[in-house]
Structures are given as structure tokens and as C-alpha cells.
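As recorded in Swiss-Prot, the features of this protein are as follows:
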type	residues	note
MUTAGEN	His74 to Leu	7% of normal hemolytic activity, reduced toxicity in mice
MUTAGEN	His170 to Leu, Pro or Arg	Decreased hemolysis, wild-type oligomerization and target cell binding
MUTAGEN	His170 to Leu	16% of normal hemolytic activity
MUTAGEN	His285 to Leu	46% of normal hemolytic activity, slowly toxic in mice
MUTAGEN	His285 to Ile, Pro, Arg or Ser	Nearly wild-type oligomerization, hemolysis and target cell binding
Amino acid sequence: MKTRIVSSVTTTLLLGSILMNPVAGAADSDINIKTGTTDIGSNTTVKTGDLVTYDKENGMHKKVFYSFIDDKNHNKKLLVIRTKGTIAGQYRVYSEEGANKSGLAWPSAFKVQLQLPDNEVAQISDYYPRNSIDTKEYMSTLTYGFNGNVTGDDTGKIGGLIGANVSIGHTLKYVQPDFKTILESPTDKKVGWKVIFNNMVNQNWGPYDRDSWNPVYGNQLFMKTRNGSMKAADNFLDPNKASSLLSSGFSPDFATVITMDRKASKQQTNIDVIYERVRDDYQLHWTSTNWKGTNTKDKWTDRSSERYKIDWEKEEMTN
């Protein structure tokens, strides 16, 4: 099931000009993820598969890799769900009011959330990244230590033995120039990450953020010139001079660990995977002497939700 939520202020012009923007390509590292069943020793196997969903209307490509870890020496089964794909940026002009005023919709945040219904026996036991991330790049290799726990090695080592642990075939990696990752209040039933805009240098000026303000020029985050003789729609910063996430979108790479009691009477679980894009409204207008910018936060939210079914006995995940 795919759903879409757009706040009531969304205009018809915005829907027509932005939502049909094609989805950016998925990360090429997907080809390195091995599917099938692997014996990692100590009476333990890892079974990996993948599921792909395209939501063209919202510009979202969801690719979910899942790995069942069956350790016969442990009383719980484990499932690692890795959420990848691309959430398109959709940075573009959406309105023009003559030559002196224009609006730009731009992605101020990207979100990925996983939710188990409250009545499910299964629980979320871990997640990666486990903390907020403010570096440009995040990388972590997931390993299993034959103790019922999956851990992440942030040094990014790939494959084989890592200390006393064994790689389960997943090295998380994503980039977020000018953005930062915030872990959103995880519980045993839900976890989410918000990759939110931090600040950006505009043509060697700034840095500017969503709240920057100058008494004369206002917010200059996406202002190409202060006094240029041009239409307002032509005075927005070129996408290739801004963060790549604005034009190309964000390619998430998060992991969630779910545990299930082997003795539970019901060995099936439902889980919802939700991708979101939040957009701000950046406006430019001519004051008679110069350009002035304003930024309205969180004006539009685009949401795509998919329910997956987990079969712990068959070690399968379907949608």
C-alpha cells in the first residue's frame, strides 16, 4: 500500500510541476549484497533476500534487503532489515508571479521509519546508525557475534572475521553533504531517522541555514544575486552549485534488527516501512532596490508507506 500526505497549502501548480520528477538512480553498491543462504559457522545460517518498490508519484524508490539470522544455540530468531533506495530531491521552481516574485520548493529533510503494530510479539532490538550523525559520510559493517546480538563496526571493515564477530554481508554507507542525521526516539516497536538540512555556503558566502536573516536581503540561502537584473525565477541558485541531495535526492542506508521468540505461537509479523520527504518554501521578491528571500519551513510532506509480512518459519519477507 502506498500513501501520500500533502498539507492543505499545496497548490495545483506544485503538484503538476514537481511530483512527476523522475526518481534518481539507486546506489550501485547493491550489486555487492549477496542473496541466498550462507552458513557462517557455529550452527548458524544467514538467509538474505530483497524487495523493490517504486512510488513514481512521490518520487521514491524503496529497496529493502532482509537477512534472517538463525542461530540454533540461541532462543530468539533475528532479522536485519536494511532500508535503501532513493528519495528524489525535487528542488525546483513551482510558482511565478510576474517577474518580481517566485517560489522554490526544496527538500529540507528526508525520513525513513519502521513501525511494528503494538500487538506484534516481535520487537526492535537494535538499529544503525545508533546515534545522530553530522559527518558528510556514514559507514558501518554489521556483524554477528553468536550471542544473539548484531553489532555495527563504524570503521567500515568489509567481510570475514571482525574480532570475535562474523560479517553478515551488510556494510551500510550513505553521504549527506550539508545535512545531518537525527535518530528519532526509538522504541521496541518503532525507529526512524531524519536527515535534515544543516547549512550551506552559497557562492562563497555564508554559511546560510533555514533561519538565516539579513534586514535588507532576508534569507539568502538560495539567492543567486542580490541586485541582478533578471526574473525572480531565474535568480535561484543553480542546483549544481548546491548540495547534491537537493537535486539528486537522498539514498538512505539504514538497518533495523528485529527479534522473535522461537516459541511464540504466531510466527508471522507485520511491519510498516515509511519513506518521507519534507519540503520548505523559499520565496524571492524584488523590493524596488534589491532581492529579498524568505523561507517557510515544513510546508509540504510527501509520504510513501509499504506494509511487509515477515514469515519467521519460512524465513521470508513479502509485500
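Cβ atoms here come from the backbone N, Cα and C positions, even for glycine.
On the structure: features taken from Swiss-Prot.
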{"residue": "His74", "record": "mutagenesis position", "DSSP (3 states)": "coil"}
{"residue": "His170", "record": "mutagenesis position", "DSSP (3 states)": "strand"}
{"residue": "His285", "record": "mutagenesis position", "DSSP (3 states)": "strand"}
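The mutagenesis positions considered are His170, His285; of these, His285 has the fewest other C-beta atoms within 10 angstroms of its C-beta. Residue density at His74 (mutagenesis position): 17 other Cβ atoms are found within 10 A of its Cβ, drawing on all protein chains shown.
His74 (mutagenesis position) and His170 (mutagenesis position) have their C-alpha atoms 21 Å apart, to the nearest angstrom.
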